[in-house]
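Contents: one structure, followed by commentary.
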Amino acid sequence: MTLESIMACCLSEEAKEARRINDEIERQLRRDKRDARRELKLLLLGTGESGKSTFIKQMRIIHGSGYSDEDKRGFTKLVYQNIFTAMQAMIRAMDTLKIPYKYEHNKAHAQLVREVDVEKVSAFENPYVDAIKSLWNDPGIQECYDRRREYQLSDSTKYYLNDLDRVADPSYLPTQQDVLRVRVPTTGIIEYPFDLQSVIFRMVDVGGQRSERRKWIHCFENVTSIMFLVALSEYDQVLVESDNENRMEESKALFRTIITYPWFQNSSVILFLNKKDLLEEKIMYSHLVDYFPEYDGPQRDAQAAREFILKMFVDLNPDSDKIIYSHFTCATDTENIRFVFAAVKDTILQLNLKEYNLV
């Protein structure tokens, strides 16, 4: 074999290798492009305590790995802290609302619980268990609980305080429902990616309190869908940050802002009217018309109330071509969220994947 033919052979091998590398790069670029299409970004928005974090927990239960016993154990301290936080809020409100304790001994119990530094709570033992039990059974505290719209109290208060014996058991392990009910204000941004039908859904939860909202802005690129949560039960409540502003008015103002943002022009909007279970309870004694005088429907009618609230939000949409998809939800009810999210997923996939022939 001559030198020339050996060189030609080597060259063609090199050329082949170069072409192979080039083809591989092209293939990878095509793959990346396709994968980018297959990742859908869902932005969870809504005011503080509307249920966004609970919704993410449900995605982990329904479409992810769920919560192992070890994971659940990690919530034990938070459950204890939620109980102390709730009782302290009611003890403070007893003073503010000038409600007396029915039983004299509960004043000492209140003092004991009031002095606890909640951040440092890591156990739930006596004398605190008995003190909190005794306080919860005091008619004064029960009256204070009934007036909770006048101050800030977690929605999970009754759930935990009605189950103190179980939580106080030394072998207590939080249940899935306990995990769903734990309240930890979201600071910063939480992302939860999960895989469905070879499509990655990346759900992004941002803090709802006003101080957290300035951090949202960089989440707004390439958003497939806005999922906006409203707590139906907030029609008679005031804001954490400002006690003379109605929470639902704040939620409406935020929704109006979000749906008119120019960078959401191509994002679908899904409205979750959440906490429908709490609305059903509350509507029996707290009348919608007292807070929204334009309501002219029947009193004590949860169905009429929620339809009115839905219409209030849908009417904020200035673009008649843009459909707002809506669902009534209870974020702590796994079966309800499983059912609702199946419908939402179909909506999102149909709207966004038709053009890529992936459905």
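Each Cβ is built from the backbone N, Cα and C atoms, and glycine gets one as well.
Original residues only: the substitutions mentioned are not part of this model.
The C-beta environment of Arg183 (GTP binding site), restricted to residues of the same chain at least 6 apart in sequence and closer than 8 Å, consists of Glu49, Asn82, Thr85, Ser154, Asp155, Ser156. Here Swiss-Prot flags Ser50, Gly51, Lys52, Ser53, Thr54, Ser156, Leu180, Arg181, Arg183, Asn274, Lys275, Asp277, Ala331 as GTP binding site, drawing on a large-scale study or a structure entry.
For Ser53, Thr186, the entry in Swiss-Prot reads Mg(2+) binding site, with the evidence type experimental evidence. Under the three-state DSSP scheme, Ser53 (Mg(2+) binding site) falls in the helix class. Counting only same-chain residues six or more apart in sequence, the Cβ atoms lying under 8 angstroms from the Cβ of Ser53 (Mg(2+) binding site) belong to Val184, Thr186, Ile190, Asp205.
Annotation source Swiss-Prot lists domain 'G-alpha' at 38-359.
One mutagenesis experiment catalogued in Swiss-Prot, Cys9 to Ser, is accompanied by this note: Abolishes palmitoylation.
What Swiss-Prot notes for the published mutagenesis of Cys10 to Ser is this: Abolishes palmitoylation.
According to Swiss-Prot, the mutagenesis experiment His218 to Ala carries this note: Reduced ability to activate phospholipase PLCB3.
In this view, Ala331 (GTP binding site) is surrounded by 25 other Cβ atoms within 10 Å of its Cβ, with every protein chain counted. Taking each of the binding-site residues Thr54, Thr186 in turn and counting other Cβ atoms within 10 Å of its Cβ gives the largest count for Thr54. Secondary structure from DSSP puts Leu180 (GTP binding site) in a helix.
Among Ser50, Gly51, Lys52, Ser53, Thr54, Ser156, Leu180, Arg181, Arg183, Asn274, Lys275, Asp277, Ala331, the residues given in the record as binding GTP, the maximal Cα to Cα distance rounds to 18 Å. Listed in sequence order, Gly51, Asp155, Ala231, Leu232, Ser233, Glu234, Cys330, Ala331 are the same-chain residues at least 6 apart in sequence whose CB falls under 8 Å from the CB of Lys275 (GTP binding site).
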